[in-house]
Amino acid sequence: MSSQFFLKTSQDIELFQSYPTFEQSNTNSKDFPVISSVLSPCGRFLALSTKENVKVFTGPCLDNVLLTMKLSDVYDLHFSPAGNYLSTWERASIQDPNHKNVKVWYLNKPFKKDCVSEDIVPAYEYQAKSQSGWFLQFSKLDNYGLRLFKHDLKIVKLSSANADNFDFQSPFAVLSDDETSQHFTTYLISPAEHPTICTFTPEKGGKPAQLIIWALSEGKITKKIASKTFFKADSCQLKWNPLGNAILCLAITDFDSSNKSYYGENTLYLLSFQGVNGTLGGNSVRVSLTTGPVHDFTWSPTSRQFGVIAGYMPATISFFDLRGNVVHSLPQQAKNTMLFSPSGHYILIAGFGNLQGSVEILDRLDKFKCVSKFDATNTSVCKWSPGGEFIMTATTSPRLRVDNGVKIWHVSGSLVFVKEFKELLKVDWRSPCNYKTLENKDEAFFENHIINNWEPLPDSTTSSLDPKISNKSELQIHSSVQEYISQHPSREASSNGNGSKAKAGGAYKPPHARRTGGGRIVPGVPPGAAKKTIPGLVPGMSANKDANTKNRRRRANKKSSETSPDSTPAPSAPASTNAPTNNKETSPEEKKIRSLLKKLRAIETLKERQAVGDKLEDTQVLKIQTEEKVLKDLEKLGWKDE
């Protein structure tokens, strides 16, 4: 079975098989627009909300309705890491101040077919008026649940036998910061089998910010595994590595004291430890980066390295080990996105957003060698396939309301599938389920979504999703690509895997150098027949003054010898001061050519600015897109690119 991906529009949700067929597996059309939709990280469920209800789908093609909940105005959905819990956020009621607008539903159990919410009750419900950070945090296997109560972080222990044990009044563990005037604002549980918790406390009243990793144990949590104190930190972003033994913290200030950045200053810190709950010690370092903003930072799936894109454009791209030492650096380039493939074999670096959309694929196992390049302009979503052989790029609304669609690329840089939409809202790959599920034994119940054994399946299950194609000629290109190229011929070069536009007619020359060494191209005159003229120079005269004098004498002598062969040659007459001048006016065609060449030079200047990462106005981007039309107009007027 190949990978699957889903596409959400304002009217329906479509599920597609990936390479090589790209067949549409299922379409869930609704009478009402879909407000929110999300795939579970485990790949077992698809949840979507409308104005009147919330539905959960399951099955190989996500076409079986597992559960229908009669909830109105659900604007956000969230799955736990293992997919056992679905959280729904409703708009808070104005009439009822005690309205519990967040409900947590347990899904890893049998459900009657055509089950509705009247038959079940949520495992937990509470009030969260803000839509920011409203959901509970869960550990990797959903065996711990976390919720922050003012200054206390309370943890409950969960299991399949006690799935609704959300008793935060008698929690399994408590992490409190009542003893200090500073209180942590951000926390994140690690994805390890024996999880730990990282907390961030911003600086306040002259006291430095704190970053601490805590060991999770029953009762009051007091053991610190690793910690780091620093200034210049109003907020932060936390990212654990997949093994859960190291975390990156991007500290952010609201203002840049040097006034070089509108978005504040960035500093990156690394905390790591060894052994269960840090029994072998911890370590904390500040990662040394180039001056400037941090555009992206991400962990390798191996958990042994991480990559950072930082600095003013063109940015510096570096890779580090768990000690914070530089392993490898790439030349500076206009890039702001980095993504490791699921196996860690390939690394994608790209320049999206206000950059030109160039993408490079590096081979981590071959000394970071560049495997392929391609252009994916206007990309708002970029993700690796679960098998690690294909890349999805998409343009979605409301980020961009034009050229909406999805493209699938092979790691070799070849475009293999395209689908365009008038309005595309969301795209995502469906993750494979890494655990064994039960089989249906009772026709009246759904049971094939239940996981009882939490031992992961072999890694070969994920890697077999995408075929390994070493020879590019064996790659099967979907018919949609040819249709796309025929409709957009100017974009053909961006889908050929080399990321460069090849022009017929020799090497590229900038507009100001295209006519160097050649005469003027005059409409209707063969190339090379037109000669250069100097304004104010007598036709037929040379620009060399001495040569003109000799030619005058030679013509006078020849004329006198022809009229009177026996007569003595008369002295040559002085040059006439009233020589005729070239008063011929410039033709309308030449004026038009000059105007078009001026536009071409301006377009070339804008393209050079765009190539180095400068942000262009919308009108300037539109002007670049008129280059092809300008060249066609010049060709019609007889101008040729030499």
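Glycine is no exception: its Cβ is also placed from the backbone N, Cα and C atoms.
Quoted from Swiss-Prot, the note on natural variant Gly145 to Ala is: In strain: SK1. DSSP classifies Gly145 (variant position) as strand under the three-state reduction. All chains included, 25 other C-beta atoms sit within 10 angstroms of the C-beta of Gly145 (variant position).
Long-range neighbours of Asn165 (variant position) (same chain, six or more residues apart, CB within less than 8 Å of its CB): Val156, Lys157, Leu158, Ser159. Swiss-Prot documents Asn165 to Lys as a naturally occurring variant and attaches the note In strain: SK1.
Record note (Swiss-Prot) on the natural variant Pro569 to Ser: In strain: SK1.
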